[in-house]
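Student: Have a look at this one before I ask anything.
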Amino acid sequence: MNDLNVLVLEDEPFQRLVAVTALKKVVPGSILEAADGKEAVAILESCGHVDIAICDLQMSGMDGLAFLRHASLSGKVHSVILSSEVDPILRQATISMIECLGLNFLGDLGKPFSLERITALLTRYNARRQDLPRQIEVAELPSVADVVRGLDNGEFEAYYQPKVALDGGGLIGAEVLARWNHPHLGVLPPSHFLYVMETYNLVDKLFWQLFSQGLATRRKLAQLGQPINLAFNVHPSQLGSRALAENISALLTEFHLPPSSVMFEITETGLISAPASSLENLVRLRIMGCGLAMDDFGAGYSSLDRLCEFPFSQIKLDRTFVQKMKTQPRSCAVISSVVALAQALGISLVVEGVESDEQRVRLIELGCSIAQGYLFARPMPEQHFLDYCSGS
């Protein structure tokens with residue numbers, strides 16, 4: 001572990017002494033200390049940066065919350081460990097605030113301080129620093145000419161991520177996702193090209209390429225005895241096209257596939273200011289027999305409004321609720337409520353982002369039946385997906 005600057009923010013002198021003494025035994029580098037937020041701000045200004053701030057929340061003078069806000073604005077603090085005993089609901093709200101401020105939350109230290117707990121949190125910090133993916137700078141994104149060339153050369157490929165039954169892993173369907181087989185950079189996810197496509201109105205061209213590839217795969221699945229439903233992501237900009245439903249119908253006819261074999265996923269945020277033509281397209285698709293899914297349900301601010309106004313046949317619950325089940329008790333209440341909502345509306349529910357068996361078991365207890373996530377399968381190219389579906 002490299003040398004670290006660790007700041008202990010604690011107003012109770014004995015607790016601060018215990019923490020500093022323990023940290024000096026296990027942390028290579030400098031251990032700084034402050035009795036309140038004002039002292040901590042002064043330390044930040046003098047030392048340049050702090051790798052980890054161990055922060056008590058309830059202090060006289062400038063408290064921990066005010067210090068965290070200042071730390072975010074200064075850009076001089078990387079990670080935060082809480083050392084306050086607070087109500088679980090307040091704790092979760094504080095964690096959310098820390099993350100919204102752009103700070104990395106490592107965990108709770110609790111009181112009294114434990115050397116074993118400090119060591120575990122330092123190990124977590126080191127692991128996150130090593131594994132943290134580097135943010136893609138705009139300058140590193142491919143040029144529009146490169147993206148257009150890739151589209152013209154057929155370098156964008158449909159990948160498939162299964163939707164499965166939680167209680168047995170049986171295949172229910174799959175989502176079709178985009179990957180770019182770049183000739184020099186290898187397989188690239190959407191984070192490398194979607195921004196350019198959205199900026200230069202290339203999303204529609206990508207959609208039709210993926211849709212054609214997906215329908216060809218769906219026909220092969222039928223031949224394998226696996227006539228499952230495939231879901232395609234529709235960008236909000238496409239919904240205003242009067243020809244969208246008509247062109248989808250034409251391709252389904254060309255591939256001799258029923259409309260019920262496909263579903264279209266639309267994010268809630270993409271429907272906030274949807275024009276009448278968008279609603280017309282969605283109604284036409286549902287009349288044809290296609291499925292419609294509200295993607296990332298719960299991630300925005302108007303999920304229930306959208307669910308009432310648009311003819312959805314499926315809800316895809318945003319992955320954040322699954323990720324927070326263990327640390328935020330209210331997430332479980334939200335999930336069980338969405339289960340009841342889907343049942344009352346007579347539509348299906350897919351839970352996204354399932355990554356552990358512990359999550360799978362808890363979701364079953366909450367009434368969920370269909371899920372998608374790395375626990376079951378990562379997105380895969382066509383041949384791997386066909387092998388997956390045939391059990392080979």
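For all residues, glycine too, the Cβ spot is worked out from N, Cα and C.
In case it helps, Swiss-Prot gives these features for our protein:
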ACT_SITE  E352  active site, proton acceptor
BINDING   E175, N233, E265, D295  Mg(2+) binding site
DOMAIN    5-126  domain 'Response regulatory'
DOMAIN    140-392  domain 'EAL'
MUTAGEN   E265 to A  Loss of activity. Activity can be partially restored at elevated Mg(2+) concentrations (up to 500 mM)
MUTAGEN   E268 to A  Loss of activity. Activity can be partially restored at elevated Mg(2+) concentrations (up to 500 mM)
MUTAGEN   D296 to A  33.5-fold decrease in kcat
MUTAGEN   E352 to Q  61000-fold decrease in kcat
Student: Out of the mutagenesis positions listed (E265, E268, D296, E352), which are within 10 Å of N233 (Mg(2+) binding site), Cα to Cα?
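Tutor: Correct set: E265.
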Student: If you measure C-alpha to C-alpha, which of E265, E268, E352 (mutagenesis positions) come within 10 angstroms of E175 (Mg(2+) binding site)?
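Tutor: If one measures from the Cα of E175 (Mg(2+) binding site), the mutagenesis positions that come within 10 Å are E265.
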Student: Looking only at C-alpha atoms, tell me how far D296 (mutagenesis position) is from E352 (mutagenesis position), rounded to the nearest Å.
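Tutor: That comes out at 8 Å between the alpha carbons.
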Student: Around the Cβ of N233 (Mg(2+) binding site), how many other Cβ atoms lie within 10 Å? Please give the count over every shown protein chain.
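Tutor: So the Cβ neighbour count for N233 (Mg(2+) binding site) comes to 21.
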Student: Among the recorded positions D295, D296, which residue has the largest number of other Cβ atoms within 10 Å of its own Cβ?
Tutor: D295
Student: Among E175, E265, the recorded positions in question, whose Cβ has the most other Cβ atoms within 10 Å in this structure?
Tutor: E175
Student: So which one is it: of the mutagenesis positions E268, E352, which has the fewest other Cβ atoms within 10 Å?
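Tutor: Relative to the other mutagenesis positions in E268, E352, E352 has the fewest Cβ atoms within 10 Å.
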Student: Measuring Cα to Cα, tell me the gap between D295 (Mg(2+) binding site) and E268 (mutagenesis position) in whole angstrom.
Tutor: 7
Student: In whole Å, how far does the CA atom of E265 (mutagenesis position) lie from that of E352 (mutagenesis position)?
Tutor: 13
Student: Going by DSSP, is D295 (Mg(2+) binding site) sitting in a helix, a strand, or coil?
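Tutor: In the DSSP reduction, D295 (Mg(2+) binding site) maps to strand.
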Student: Per DSSP, E268 (mutagenesis position) is which: helix, strand or coil?
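Tutor: Going by the DSSP assignment, E268 (mutagenesis position) falls within a helical segment, counted as helix.
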Student: If one measures from the C-alpha of E352 (mutagenesis position) to the C-alpha of E268 (mutagenesis position), what distance in angstrom results, rounded to a whole number?
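Tutor: One finds 15 Å between the Cα atoms of these residues.
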Student: Compute the mean position of the Cβ atoms of E175, N233, E265, D295, which form the recorded Mg(2+) site, and then list in sequence order the other residues of that chain whose Cβ is within 8 Å of it.
Tutor: A231, F232, V234, F264, I266, T267, A293, K316
